[in-house]
Amino acid sequence: MGNISSNISAFQSLHIVMLGLDSAGKTTVLYRLKFNEFVNTVPTIGFNTEKIKLSNGTAKGISCHFWDVGGQEKLRPLWKSYSRCTDGIIYVVDSVDVDRLEEAKTELHKVTKFAENQGTPLLVIANKQDLPKSLPVAEIEKQLALHELIPATTYHVQPACAIIGEGLTEGMDKLYEMILKRRKSLKQKKKR
């Protein structure tokens, strides 16, 4: 991918919103990325926000401003405000909670249909892959009907275990790559 600093200015921070149903593991992902260790969390009432300079992978050194928005039903109407004008969306899914995948799908499709979010790169983190009975990535992709998202939405499904950090670096690298491609595409459209 070349020199990262030529792709994103050192002074620029990517705006990333983390969404998903309650108990999917969003806050665990956030603090694993920030501290590179497990931090015991409590349900998010409202949101958490952190500026994090990524420390691993292709996106190493890139500064990101993360917004981790609570996933309880009463907080979901706020998702639209927090996801407006974002560089990327991370949608965390509990790979074991099969009973709530339909609900996760409905909420994800709502978010990606907001006019402001059309075409925004999407990283789906299939969390809790370390647990027995976790669904494989292909099944999660199918259950979430990702193929039905608008064609402009690029996405990647990343198997992960937020508690130990497995898969998070790879997922962030993929999200960063999708953000760069989108920016390049938007820049080319402006030139026309």
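Using N, Cα and C of the backbone, Cβ positions are placed for all residues, glycine too.
Modelled residues match the original; the substitutions are not represented.
Look at Thr27 (mutagenesis position): DSSP puts it in a helix. For 20-27, 68-72, 127-130, the entry in Swiss-Prot reads GTP binding site, with the evidence type similarity to another entry.
Listed in Swiss-Prot as a mutagenesis experiment, Gly2 to Ala is described as follows: Cytoplasmic localization.
The note that Swiss-Prot attaches to the published mutagenesis Thr27 to Asn is: Does not interact with alpha tubulin. Within the same chain, residues at least 6 positions away in sequence whose Cβ sits under 8 Å from that of Thr27 (mutagenesis position) are Thr41, Thr44, Asn48, Asp68.
Swiss-Prot lists Lys34 to Asn among its mutagenesis entries, and the accompanying note reads: Cytoplasmic localization. Increases GDP-form. All protein chains considered, the CB of Lys34 (mutagenesis position) has 18 other CB atoms within 10 Å. Mapped onto three states, the DSSP output places Lys34 (mutagenesis position) in helix.
Cβ neighbours of Gln72 (mutagenesis position) (same chain, under 8 Å, six or more residues apart in sequence): Asp22, Pro43, Ile45. For Gln72 to Leu, Swiss-Prot lists a mutagenesis experiment annotated as follows: Does not interact with alpha tubulin. Activates transferrin transport from early endosome to recycling endosome.
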### Task
Determine, to the nearest whole angstrom, how far the Cα atom of Lys26 (GTP binding site) is from the Cα atom of Lys34 (mutagenesis position).
13
## Note on the structure
Other C-beta atoms within 10 angstroms of the C-beta of Gln129 (GTP binding site) total 20
